[in-house]
Amino acid sequence: MRFLAATILLLALVAASQAEPLHFKDCGSKVGVIKEVNVSPCPTDPCQLHKGQSYSVNITFTSGTQSQNSTALVHGILEGIRVPFPIPEPDGCKSGINCPIQKDKVYSYLNKLPVKNEYPSIKLVVEWKLEDDKKNNLFCWEIPVQITS
């Protein structure tokens with residue numbers, strides 16, 4: 001099981017290392033500072049997300065607090081309406097972060113963004129938050145995306 005987890009982590013790191021840093025909007029990182037946001041593959045702005053594919057997400061950030069755990073929340077925002085966007089692993093401590101989280105330490109958060117075939121072909125904003133154990137945002141970022149066939 002550890003070998004499988006290590007292999008997945010290695011593949012995510014390789015994919016993330018080939019990604020270009022994205023221009024993102026910080027949407028309220030209260031107890032952390034985002035250093036870099038990478039979504040791979042995402043060669044254009046806005047990101048073209050193709051239905052049926054999964055995208056690697058790598059966020060490098062510095063924690064401004066201690067926390068025993070962390071939870072990711074992802075939403076699609078369309079005309080001001082926030083719709084939950086399910087991700088495979090909402091537990092930040094299982095997404096490249098060694099918990100407990102320490103203050104002033106740099107972390108690389110790794111996850112996947114699956115784009116389901118049943119999603120409509122639309123433009124929207126993806127909002128991705130990682131909350132600490134007190135529900136404060138370790139990071140919060142937004143990027144515009146286009147879901148396509």
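Using N, Cα and C of the backbone, Cβ positions are placed for all residues, glycine too.
For the published mutagenesis Lys51 to Ala, Swiss-Prot gives the following note: Decreased cholesterol binding. Strongly decreased cholesterol transport activity. Looking at Swiss-Prot, the entry for mutagenesis of Asn58 to Ala says: Decreased cholesterol binding. Strongly decreased cholesterol transport activity. What Swiss-Prot says about the mutagenesis result for Asp91 to Ala is this: No significant effect on biliary cholesterol secretion. One mutagenesis experiment named in Swiss-Prot is Lys94 to Ala, and its note says Decreased cholesterol binding. Nearly abolishes cholesterol transport activity. In Swiss-Prot, a published mutagenesis experiment is listed as Val115 to Phe, annotated Loss of cholesterol binding. Abolishes cholesterol transport activity. Abolishes stimulation of biliary cholesterol secretion. In Swiss-Prot, a published mutagenesis experiment is listed as Asp132 to Ala, annotated No effect on cholesterol binding. Strongly decreased cholesterol transport activity.
Mapped onto this structure are the features recorded in Swiss-Prot.
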| residue | record | CB count, 10 Å |
| --- | --- | --- |
| Lys51 | mutagenesis position | 14 |
| Asn58 | mutagenesis position | 22 |
| Asp91 | mutagenesis position | 13 |
| Lys94 | mutagenesis position | 15 |
| Val115 | mutagenesis position | 17 |
| Asp132 | mutagenesis position | 22 |
*Candidates Lys51, Lys94, Val115, namely the mutagenesis positions, that fall within 10 Å of Asp132 (mutagenesis position) by Cα distance*: none
*Using DSSP with the three-state reduction, classify Lys94 (mutagenesis position) as helix, strand or coil.*
helix
*Can you figure out which of Lys51, Asn58, Asp91, Lys94 (the mutagenesis positions) comes closest in space to Val115 (mutagenesis position), comparing Cα atoms?*
Lys51
*asked:* Give me the CA-CA distance between Lys51 (mutagenesis position) and Asn58 (mutagenesis position), in Å, as a whole number.
replied: 20
